[in-house]
Amino acid sequence: MTKKLHIKTWGCQMNEYDSSKMADLLDATHGYQLTDVAEEADVLLLNTCSIREKAQEKVFHQLGRWKLLKEKNPDLIIGVGGCVASQEGEHIRQRAHYVDIIFGPQTLHRLPEMINSVRGDRSPVVDISFPEIEKFDRLPEPRAEGPTAFVSIMEGCNKYCTYCVVPYTRGEEVSRPSDDILFEIAQLAAQGVREVNLLGQNVNAWRGENYDGTTGSFADLLRLVAAIDGIDRIRFTTSHPIEFTDDIIEVYRDTPELVSFLHLPVQSGSDRILNLMGRTHTALEYKAIIRKLRAARPDIQISSDFIVGFPGETTEDFEKTMKLIADVNFDMSYSFIFSARPGTPAADMVDDVPEEEKKQRLYILQERINQQAMAWSRRMLGTTQRILVEGTSRKSIMELSGRTENNRVVNFEGTPDMIGKFVDVEITDVYPNSLRGKVVRTEDEMGLRVAETPESVIARTRKENDLGVGYYQP
């Protein structure tokens, strides 16, 4: 009888990536098949996020539901992973003794052994350590699920912003070697992936080892990824302004595979608040980056993160944030009311902004960015946009859907053979969360470039010793 696995995922794209790797890993080692129905599962895994307020209580509420399933089926294995697991550790079992496995973001690769241990003697397992690169070494080969894919290139963060738990729950920055990343992407491209999204908590801080022992830069990596045959679009998230160096901006100037859309969190437009947040950059420095980016790529659109109601934020501070929003003309944002995360320096600050004031500021900020986003969308009306067709539209099974370079969802009439390919679509209608259009050109009519293969890149950049022996070892 087929064994079933149910994974519930909360949080960022990194968590989504981790959950997909858990599923692949347990399929490869134990033959577990994913199910959307928790009641059918032999193993239940909760992949948690600790960014938002009351994250812990949300976890225990979900576990309370699963407890009822465990009472009906004592052999059911329940595991809790992700950032709340890393933060809370044994405390989870103190409140929910029926949980069998507690694992952190860096130990998910040990899940097969943890499950075997629980199956063997029913003893609970807790492993929230930080074994650095070992996680990536032990994950199964990637499996494509459509024309787009996420690829994790690094973990952790060294920035220690005062409001953020990531350095404490995912550890400090660890970069994957460039060869490992390129090999994974080449495998995905061979399975039909056309667009990759490079992931990291601070992705542009990537400093991975190259095949010759040197340390690569993020700009170097972007160019190598762009050279992989079949990869026509590259995205990355999430970036930090302090690591957004001029060599990355140059990649926007000369690498068309890098999309004209960037998510670059700023959090506030007030230098005083940025300093309290530990962001290590000013609003002016942020705007300087955007100015350089738009000089290199005039059509680039920018999204950002904002926290409103940070301890000490005055009306003047908020007005500076609104001015920054207008100056940069952000296309979209992820914006939140400040919520103190336990164990962070900001949790010890006096939360002196009234709750109603926080809500009002958030409403004003989101309304302004929604207006700017709609203005950007209206500019696209009547233009022809290149769309990567991802599948059937959520709005109608008779239509297809895909995304523009600037991350707009576009719905249009098409044929199933277009899925996984590019089409040019004339934009005919604009809606708050999507666009509509009609196909004017298929991929066969585009004459797309023939990409350079990884082998040719390596041959061109090959380094040899005095005997003519190359340093590269495939």
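For all residues, glycine too, the Cβ spot is worked out from N, Cα and C.
The annotation domain 'MTTase N-terminal' is assigned in Swiss-Prot to 3-120.
DSSP gives Cys49 ([4Fe-4S] cluster 1 binding site) a coil state; it is part of no helix or strand. Residues annotated as [4Fe-4S] cluster 1 binding site in Swiss-Prot, with sequence analysis given as evidence: Cys12, Cys49, Cys83.
Per Swiss-Prot, domain 'Radical SAM core' is recorded for 143-375, and the stated evidence type is sequence analysis.
Experimental mutagenesis at this site is recorded by Swiss-Prot as Cys157 to Ala, annotated: Loss of activity. If you take the C-beta of Cys157 (mutagenesis position) and look for same-chain residues 6 or more apart in sequence within under 8 angstroms, you find Cys164, Val166, Pro167, Arg170, Glu172, Glu173, Gln201, Asn202, Ala205.
The 10 Å shell around the Cβ of Cys161 (mutagenesis position) contains 21 further Cβ atoms across the protein chains shown. DSSP classifies Cys161 (mutagenesis position) as coil under the three-state reduction. The annotation that Swiss-Prot gives for the mutagenesis experiment Cys161 to Ala reads: Loss of activity.
According to Swiss-Prot, the mutagenesis experiment Cys164 to Ala carries the following note: Loss of activity.
If you look up Swiss-Prot, you'll see 378-441 marked as domain 'TRAM'. In the domain 'TRAM' (378-441), the DSSP tally of helix, strand and coil residues is 5 helix, 33 strand, 26 coil.
Secondary structure at Cys83 ([4Fe-4S] cluster 1 binding site), taken from DSSP and collapsed to helix, strand or coil, is helix. Within 8 A of the CB centroid of the [4Fe-4S] cluster 1 site residues Cys12, Cys49, Cys83, the other residues of that chain are Trp10, Gly11, Met14, Asn15, Thr48, Ser50, Ile51, Gly82, Thr169. Counting every protein chain shown, the number of other Cβ atoms lying within 10 Å of the Cβ of Cys49 ([4Fe-4S] cluster 1 binding site) is 19. Most Cβ neighbours within 10 Å, among the recorded positions Cys12, Cys83, Cys164: Cys83 holds that distinction in the structure as shown.
Taking the C-alpha positions, the distance from Cys83 ([4Fe-4S] cluster 1 binding site) to Cys161 (mutagenesis position) comes to 16 Å.
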